[in-house]
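Asks: Just passing along the structure, written as structure tokens.
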Amino acid sequence: MARFALVLHAHLPYVRAHGMWPFGEETLYEAMAETYLPLIRVLERLRAEGVEAPFTLGITPILAEQLADARIKEGFWAYAKDRLERAQGDYQRYRGTALEASARHQVAFWELTLDHFQRLSGDLVAAFRKAEEGGQVELITSNATHGYSPLLGYDEALWAQIKTGVSTYRRHFAKDPTGFWLPEMAYRPKGPWKPPVEGPPEGVRPGVDELLMRAGIRYTFVDAHLVQGGEPLSPYGEAALGPVESQEATYHVHELESGLRVLARNPETTLQVWSADYGYPGEGLYREFHRKDPLSGLHHWRVTHRKADLAEKAPYDPEAAFAKTEEHARHFVGLLERLAGRHPEGVILSPYDAELFGHWWYEGVAWLEAVLRLLAQNPKVRPVTAREAVQGPAVRTALPEGSWGRGGDHRVWLNEKTLDYWEKVYRAEGAMREAARRGVLPEGVLRQAMRELLLLEASDWPFLMETGQAEAYARERYEEHARAFFHLLKGASPEELRALEERDNPFPEADPRLYLFREA
């Protein structure tokens, strides 16, 4: 029987103590309210009803650190209370109008959010850990701060990202991970490497897979074009493609020379959900993400149609929208059945950014729940975790370099806009290697410098600069972490060190000795 491996990738960059709105902590609070808590509620309902449809959830280390942070928990509680008050105000304003149903829905949603968060004692990480212990999900890890693996300038820098990600996972989930989400599905094989800007030396470098295997990781995921050739898919919101026929290679389990096993993203199921023109989120009944109430900032309108201007958006009808998710779930499972019929021994890998569901596509979590319920009783397709999917026979494969970004290469993260970013990253990585080797700086200073370097390396900063979504914020953030890093190496005062330790506090186990990788 064909196996279906759903993989959700949950990630947000480090925003704790770095602004509130529109690009700071509120972006995390939105994802907590609209994606992570609703997903936990789905898992709680399925567990209570004995519905078995396992899937894989990647929680990046930097996201797990923030979800577990006391400041973030307190901030989220205040945020959700504020949103409830706004919703109540909207309900009073819109009673007797076409927006009343949406306003009533908003009040109920925020009441449920506060009640659920309180019931969990604010511990979302523990809720996901409980779901894994119950066999509902498989939790996997990633690079510590979502560093872009192929472009990090030194093997030691990539090793520190991987190993810190593994140890952070171990602390939160009390076990060692075997699965790994490659940030941006970006991979580089073993071979000659030349830095895109001045800094690191040229030379032959180990493949990303070799370092993953050394860290105890046994499988990961790549985009379809890395195993089948051809054009890469566009990211969500850009694709205007119709159905694409997968080549046979995407249904195989692949094994690299290092022993790492790899699954490839399935194009058909990807486009059905991600495509802006072809996918489910463009349904006219679903809630419009971009139009917000001018007073409350809440959403009360629907997509209406894909080409509608914001002023043309019609009032949102929650009942009709959530009913539509059932229809779309049946359609998706029908697609899986057709693919399974053509590839009865294959693996259908469907990886998505978790935040697409609930945040960008408000009804998306309800759609996921409907899909899981249908799959639990489906005789043609078996839902499995990625760990189960990679078992058994595999095809020996050599992968090219690439990513799931636009063009299938590194252009989103490496371009004219981001050259200064990479120059600062490489300079800091080289300085960190040297400082770790010399061993002169106090342990606390070196440890905090490592945190600042990890935060500097986050792939979010070049991504946001390239897309223009938050270019000024991204530039401010990477420059801030670079300044902090070099100030620490030059000699920060005890007061300055304490201030940085309070502001940038992830990874208590940060180990500067990881930058001695070659001697290890």
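Here the Cβ of each residue, glycine as well, is placed from N, Cα and C on the backbone.
Under its mutagenesis entries, Swiss-Prot includes Phe23 to Ala with the note: Nearly no effect on enzymatic activity. In Swiss-Prot, the entry for mutagenesis Glu184 to Ala states: Complete loss of enzymatic activity. Binds amylose but not glycogen. The structure shown retains the original residue. Taken from Swiss-Prot, the feature active site, nucleophile applies to Glu184. Record note (Swiss-Prot), mutagenesis Tyr236 to Ala: Almost complete loss of branching activity but 10-fold increase in hydrolytic activity. The unchanged residue is displayed. The feature substrate binding site is assigned by Swiss-Prot to Arg265, Gly282, Trp404, Asp460, Gln469, with similarity to another entry given as support. Quoted from Swiss-Prot, the note on the mutagenesis of Leu271 to Ala is: Nearly no effect on enzymatic activity. One entry in Swiss-Prot concerns the mutagenesis experiment Trp274 to Ala. Its note says: 0.4% of wild-type enzymatic activity. Under its mutagenesis annotations, Swiss-Prot gives Asp353 to Ala the following note: Complete loss of enzymatic activity. Annotation source Swiss-Prot lists active site, proton donor at Asp353. One mutagenesis experiment catalogued in Swiss-Prot, Trp360 to Ala, is accompanied by this note: 0.6% of wild-type enzymatic activity. Listed in Swiss-Prot is the mutagenesis experiment Trp404 to Ala, annotated as follows: 0.4% of wild-type enzymatic activity. According to Swiss-Prot, the experimentally introduced change Phe463 to Ala is described as follows: 0.5% of wild-type enzymatic activity.
Help me see these features in their spatial surroundings.
Replies: Same-chain residues at least 6 positions away in sequence with a Cβ under 8 Å from that of Phe23 (mutagenesis position) are, in sequence order, Val15, Ala470, Tyr473.
Its Cβ placed at the centre, Glu184 (mutagenesis position) has 22 other Cβ atoms within 10 Å. According to its DSSP assignment, Glu184 (mutagenesis position) is helical.
Under DSSP, Asp460 (substrate binding site) is assigned to a helix (H, G or I) in the three-state scheme. Listed in sequence order, the residues of the same chain lying 6 or more apart from Asp460 (substrate binding site) and placing their CB within less than 8 Å of its CB are Pro13, His146, Ala474.
According to DSSP, Leu271 (mutagenesis position) is assigned to a helical segment. For Leu271 (mutagenesis position), the count of additional Cβ atoms within 10 Å of its Cβ stands at 21 [all protein chains shown].
Neighbour count (other Cβ atoms within 10 Å of the Cβ, all protein chains): 25 for Trp274 (mutagenesis position).
Reduced to three states, the DSSP call for Asp353 (mutagenesis position) is strand.
According to DSSP, Trp360 (mutagenesis position) sits in a coil region rather than a helix or strand.
In this view, Trp404 (mutagenesis position) is surrounded by 24 other Cβ atoms within 10 Å of its Cβ, with every protein chain counted.
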Asks: Can you tell me how far the Cα of Trp274 (mutagenesis position) sits from the Cα of Gly282 (substrate binding site), in Å?
Replies: 10
Asks: Would you identify the secondary structure of Gly282 (substrate binding site) according to DSSP, in three states?
Replies: helix
Asks: Of all the binding-site residues given, namely Arg265, Gly282, Gln469, which is spatially nearest to Asp353 (mutagenesis position) at the Cα level?
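Replies: Closest by Cα distance to Asp353 (mutagenesis position) among the binding-site residues Arg265, Gly282, Gln469: Arg265.
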Asks: Taking only the mutagenesis positions Trp360, Trp404, Phe463, which one has a CA atom nearest to the CA atom of Gln469 (substrate binding site)?
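Replies: Out of the listed candidates, the nearest Cα belongs to Phe463.
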Asks: What's the most sparsely packed of the mutagenesis positions Asp353, Phe463, counting other C-beta atoms within 10 A?
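Replies: Among the mutagenesis positions Asp353, Phe463, the sparsest Cβ neighbourhood within 10 Å belongs to Asp353.
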Asks: Substrate site residues Arg265, Gly282, Trp404, Asp460, Gln469: biggest Cα-Cα distance, Å?
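Replies: Among the residues the record ties to substrate, max Cα distance equals 26 Å.
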